[in-house]
Amino acid sequence: MAAYLNRTISMVTGQTGPADDDRHASSTDTVDKSGPGSPLSRFNSSLQQSGSTMAANLLPESRLYQSNDKSPLQIFVRAKKKINDIYGEIEEYVHETTTFINALHAEAEIVDKAERELFESYVYKVAAIREVLQRDHMKVAFFGRTSNGKSSVINAMLREKILPSGIGHTTNCFCQVEGSNGGEAYLMTEGSEEKLNVVNIKQLANALCQEKLCESSLVRIFWPRERCSLLRDDVVFVDSPGVDVSANLDDWIDNHCLNADVFVLVLNAESTMTRAEKQFFHTVSQKLSKPNIFILNNRWDASANEPECQESVKSQHTERCIDFLTKELKVSNEKEAAERVFFVSARETLQARIEEAKGNPPHMGAIAEGFQIRYFEFQDFERKFEECISQSAVKTKFQQHSSRGKSVSGDMKSMLDNIYERITIFRNLKQDQKNLLTERIQGTETQMMQVTREMKMKIHNMVEEVEEKVSKALNEEIWRLGVLIDEFNMPFHPERLVLNIYKKELNAHVESGLGSNLRARLSMALAMNVESAQTEMTDRMHALVPNEQLLATSTKMVVRTQPFEMLYSLNCQNLCADFQEDLEFKFSWGIAAMIQRFTGKVRERSKKGQPALVNRQSSIGHSVSTPTTTPVEATPVCLLPAPVVAGITPEQLSLISRFAVSSIGSQGTVGGLVVAGVMLKTIGWRVLVGVGALYGCIYLYERLSWTNSAKERTFKSQYVRHATKKLKMIVDLTSANCSHQVQQELSSTFARLCRTVDTATTDMNDELKTLDSQLNILEANQKQLKLLRNKANYIQNELDIFEHNYISPQ
């Protein structure tokens, strides 16, 4: 076996002559002395187990010429196609079911909002899974700190220096390397379809260049598939900026890592794992379920300078990496973690493969001693990487999607079963509802006729009561009109312009006062009576329509923003517009005043005696009139006998009085002298002078007392008589108007309630008509639910077959 190992090493180094046997033996001794935990010891153990197959895999040229048909990655390709087909059926099924559930929710409240949202969430969930499954490749993402050699590792696996690498921060954006069908390499920037020469990657992705891209931007590099077997099998490499460059790790993961199948953490073997590197993969493990992670301790060639502490450092790094994968991330067990930690030199491997491409032996690219071990370790990483993809990718990726597909179909089937049961119950409820509606409509029509008769009678009685109360209250207020007018305190002046304003304000005062007094006496009681009647109407109508929605509608129509208020339209401005005051001074004991006072009494007697006179004229007797009981001496000034006066009309009597007064006024001087002469001869001059002096004093007193106050009192007295006469004329009209307002209020309320009941009855009739159609729809829904349940069973059977063919044999 030692000879086999020496021969394999010689094939790698290019030295096969016997002169190098000592060197080969020295190399073998180095392998033996490296200890059981070293990479070469692990490689030696693997060699002894796998024999010549392992030796063939160690040859760098062998993987370049592997047949694509025999690649283990083809299992993944076939499985991916099958699971994509199944998920296409699942997506169609989920869309069909969700559309049906949404329509069912709109037609009848069988499905609640939470269930409907859950069905809709399956649409997005399946679409997200399909988006991952429909990729044409597997993605491998490389992460690590700045200048740890991520780009160098990808270049070594691609066997050419494609990505920028070197000292310092080299990769400033995400670079995605994927296979192209053509023989030329090109690149495309994010948001552009222009194909650029791959040489320009140094100008687009290098941080040292003036024209640099954003850290989260993506540059896609298309490399010929035939130049790398991994690209030929649709594997994509993603190079990233250093995790310590930007704090936007969540954006990086969301934009570039959610669909990654394998993550490679590239560490610097000269230092320990940093918090930034750990934090990034902690975030990845939170967003992805158990990601596949490989850890490469790069730049291990630096350990050749300190061979005495090489093993202790390696053991320390290995232990920390295993603890990170098992205890912190919990993505693998210790055995799997130990198989995913490697110590390599990417730069050295890249140089060796470049020399190999030139036809030179690989060892010409060696940087330090121990090249063979590091080179074998890198080959071991590539082999384990392919095995992980071919053996684990299908299981870790598709098994989860298969289980989720079963879970989706199973959950939907269970929910559909529950909905089917609820529809059955709902159908029974609909049938019972139909029977209840029929009975309710018949009872409503009968009770509606009875309530209408009772409410009409109640409105009629209330209207009569209101008319009587308003008439009585208004008459009482008219009787107290003098008190109301005395309360008016506006300054009075007999000037015509001022007097017109005074009358206008007095009319407004009377109208306001009467209205206020009537409202104080009647409005509260009337409003309470009206509200009580409306409440009774509403309660009676609500008893006819117990539906909550109709009750709310009728209540909204009846409720007023303000209580009912009676409007008393007196309109004193127009009513007393014909009032004409008489503010001229009149001596109360003057001849004209005496005549007017006498004629006034005569008018009163004539008004009282006029009906008797009419009766006497209409009686059969007509011949002789009965003598008057009033003696002639009671009216010495009147020149006509009482029977004649009793037969004179008021218009004729007024004309006679005016003529007498005017005659006396025109002949006052002569008449006065005649009367004075007669009285002088009859009673003597002393008595006449005394009476004249007394008469003059009385006249002078009344004349001096005729002030604005006296004029105002006279004006108000005249206004009271005039307003009382006018207001009594509208008592019946006002009371009728108020009763009409009450009638309108109650009638409109009852009419609205009747319309509400009629609407409810119409709705119930319409509901009866729609119940049969709803029952037919429910039957159709039950048939559709059965069909959807059968489709769910079919999908579960398809997933069982997929697991048996692709997941169980693995």
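Glycine too: its Cβ is placed from the backbone N, Cα and C atoms.
Original residues throughout; no substitutions modelled.
Look at Swiss-Prot and you will find 134-382 tagged as domain 'Dynamin-type G'.
Classification of Ser147 (GTP binding site) by DSSP places it in coil, neither helical nor stranded. The GTP binding site annotation in Swiss-Prot covers Ser147, Asn148, Gly149, Lys150, Ser151, Ser152, Asn298, Arg299, Trp300, Asp301, Ser345 and rests on similarity to another entry.
Here Swiss-Prot notes a mutagenesis experiment, Ile221 to Asn, with the remark: Shows high levels of reactive oxygen species (ROS) and accumulation of lipid droplets in pigment and epithelial glia. Lipid droplet accumulation occurs early, prior to the onset of neurodegeneration. Secondary structure at Ile221 (mutagenesis position), as computed by DSSP, is strand.
One residue stands out among the binding-site residues Ser147, Ser151, Asn298, Ser345 for having the most other Cβ atoms within 10 Å of its Cβ: Ser345.
The record assigns Ser147, Asn148, Gly149, Lys150, Ser151, Ser152, Asn298, Arg299, Trp300, Asp301, Ser345 to the GTP binding site, and the maximum Cα to Cα distance across that set is 17 Å. Taking all protein chains in view, 25 other C-beta atoms sit within 10 angstroms of the C-beta of Ile221 (mutagenesis position). This prediction places the mean pLDDT of the domain 'Dynamin-type G' (134-382) at 83. Residue pair Ser147 (GTP binding site) / Ile221 (mutagenesis position) shows a Cα separation of 20 Å. Separating the Cα atoms of Gly149 (GTP binding site) and Ile221 (mutagenesis position) is a whole-number distance of 18 Å. For Trp300 (GTP binding site), the same-chain residues lying six or more positions away in sequence with a CB closer than 8 A to its CB are Ala269, Phe343, Val344, Ser345, Arg374, Glu377.
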